[in-house]
Amino acid sequence: MAELTVEVRGSNGAFYKGFIKDVHEDSLTVVFENNWQPERQVPFNEVRLPPPPDIKKEISEGDEVEVYSRANDQEPCGWWLAKVRMMKGEFYVIEYAACDATYNEIVTFERLRPVNQNKTVKKNTFFKCTVDVPEDLREACANENAHKDFKKAVGACRIFYHPETTQLMILSASEATVKRVNILSDMHLRSIRTKLMLMSRNEEATKHLECTKQLAAAFHEEFVVREDLMGLAIGTHGSNIQQARKVPGVTAIELDEDTGTFRIYGESAEAVKKARGFLEFVEDFIQVPRNLVGKVIGKNGKVIQEIVDKSGVVRVRIEGDNENKLPREDGMVPFVFVGTKESIGNVQVLLEYHIAYLKEVEQLRMERLQIDEQLRQIGMGFRPSSTRGPEREKGYATDESTVSSVQGSRSYSGRGRGRRGPNYTSGYGTNSELSNPSETESERKDELSDWSLAGEDDRETRHQRDSRRRPGGRGRSVSGGRGRGGPRGGKSSISSVLKDPDSNPYSLLDNTESDQTADTDASESHHSTNRRRRSRRRRTDEDAVLMDGLTESDTASVNENGLDDSEKKPQRRNRSRRRRFRGQAEDRQPVTVADYISRAESQSRQRNLPRETLAKNKKEMAKDVIEEHGPSEKAINGPTSASGDEIPKLPRTLGEEKTKTLKEDSTQEAAVLNGVS
């Protein structure tokens, strides 16, 4: 403001020093030195500019001068007009012209100056221009030191900010200043903004430096978080950082985003450690045995989801076999978990416990399997049966062994087609051969020989017992079994022939005849039911075949009772059973060599009997036939046609071809009907 110094004329004629604050149309706003008078507007005709500072002081006697003096102690000093009366050395005697009375005073040379030649100011003496200030720069523009360089560049007398008009005021005594202000105003405001930003950063840096100095003496921790986990560490909208800052005792948390480094400062180590637990996210993996991966995951991921929920981890990932990012052991699969260090520790505890539990359960299961295997091996060697015990020493073809084998096949096999139980054997022997390994071969031969040589009465009694039990069975065959085949005990007689060639092979036919006799002795209702259920296919060696029926039809077309077969009612077949038999051609039991031998021998024996022998035993044979066939009974071998006629001659079966071959190759001894040579 020194450049805009003016002299304001007072009421007593003296000029007092003042400073221009604003320029108006016809006046100036002036502020007096030392504020001895309040700020006020002064007209142009009472204001003048001070003289140049480099003016020469040449004063002589009689010159008019201006003396720097004051009228009283309350007023400041001002320039008064006077005249030099006398000079003596450095002292001058002056006479004030403003006063009415003559007033003389001795003053020194420093208080004198030549009369100011400047006239009062006019409207064009001072130039004023304004610059609008943005809102963000108003506070900065209020400081006059911010315009120091701008003031010097434009040549302004004064630059200040007017808060009422929010403008920057530029006052100058030169018109060129206005042009320069218009050119440099934008640049000046931009520079102020840049300076303001730099100043604010410097202030923040200063504050940070002070805080750092204070925190350096306190507790702090520093850790690094991976770049891909930085989002989890910060949290949604910085929630994790805010939660860490709310921990009591935490003073500051700093984050370097470039390096992913967190710095936590606090008043205590516990507070700093607790805040670190909210921000430190890591990734770790746990090796899981490959055979337990499915059980660790659980059905629909239920087990692994429960582990994740209880531990607090963020996510879990199972590394595939094609990925080799993590080191893995043989037979192990890495489970990768992401979360805080605390949650990773929790999931390790849960997973290790669960794996130990699964291993223990697997070990118990393996022990159970070993025990079951040992039991299975022991059971294959010896299987005790409740129905057998004291009767083990009886023959193979007894009633008890037959019933036992049928019951055993029921308990182990299903009811479907072609299913055979574990007691089924395709050889010549029976189940008793497998279940009684302790018996010697000689004992078997003795038992078979005894059975084949047993009396006719004893055999008939046994077969009658068998025939009484057979009709009650649920199966389709004559025997009481549930499947298609007959009793397995029938095969023991075949095997006896093969194992003991010295015995009489024709004794097998007696069993068949005794079977037929036993069937005749049974009730008529049971017999008709069983005959209706029979099929044309031979079930076992004990059943009569179609060829046997044809052989008998050659000898006598009318049965022993004198009734023709055509007079009988046509047999009614079950359609469902007939459809059932069509698809069971593949389920036939295998035909063995013993079957061919027994069948061929029986047929050849009947055909090659001498006429004398047949005539001799005709009475006995007729007696047996009468006992076997009742008046209401149908033909034994093979069903009749619907019209009651006999079955027409069928093509030769495989048994007949076998019989023909045996006749040509070997000679057959003559035998009587009852098998006694």
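Note that Cβ sites are derived from N, Cα and C of the backbone, with glycine treated the same way.
Keep in mind that this is a model prediction, so the values were computed, not measured.
Shown for the domain 'Agenet-like 1' (4-50): DSSP residue counts in helix, strand and coil, namely 7 helix, 26 strand, 14 coil. The domain 'Agenet-like 1' annotation in Swiss-Prot covers 4-50.
Per Swiss-Prot, domain 'Agenet-like 2' is recorded for 63-115, and the stated evidence type is sequence analysis.
When pLDDT is averaged over the domain 'KH 1' (222-251), the result is 89. Annotated domain 'KH 1' per Swiss-Prot: 222-251, in sequence order.
What Swiss-Prot records for 285-314 is domain 'KH 2'. Sequence-remote contacts of a segment are chain residues at least 6 beyond its ends whose Cβ falls under 8 Å from one of its Cβ atoms, and for the domain 'KH 2' (285-314) they are 232, 326, 328-329, 331-340, 342-344, 346-348, 350-352, 354-355, 358-359, 362.
What Swiss-Prot notes for the published mutagenesis of LEU351 to Pro is this: Abolished ability to undergo liquid-liquid phase separation and promote translation of target mRNAs. Male infertility in knokin mice. For LEU351 (mutagenesis position), the number of other Cβ atoms no farther than 10 Å from its own Cβ, over all displayed protein chains, is 20.
Annotation of the mutagenesis experiment SER409 to Ala in Swiss-Prot: Decreased phosphorylation by GSK3B.
Quoted from Swiss-Prot for the published mutagenesis SER426 to Ala: Decreased phosphorylation by GSK3B.
Swiss-Prot lists SER438 to Ala among its mutagenesis entries, and the accompanying note reads: Decreased phosphorylation by GSK3B.
The secondary structure of LEU351 (mutagenesis position), as reduced to three states from DSSP, is helical. As a summary of secondary structure, the domain 'Agenet-like 2' (63-115) carries 3 helix, 31 strand, 19 coil according to DSSP.
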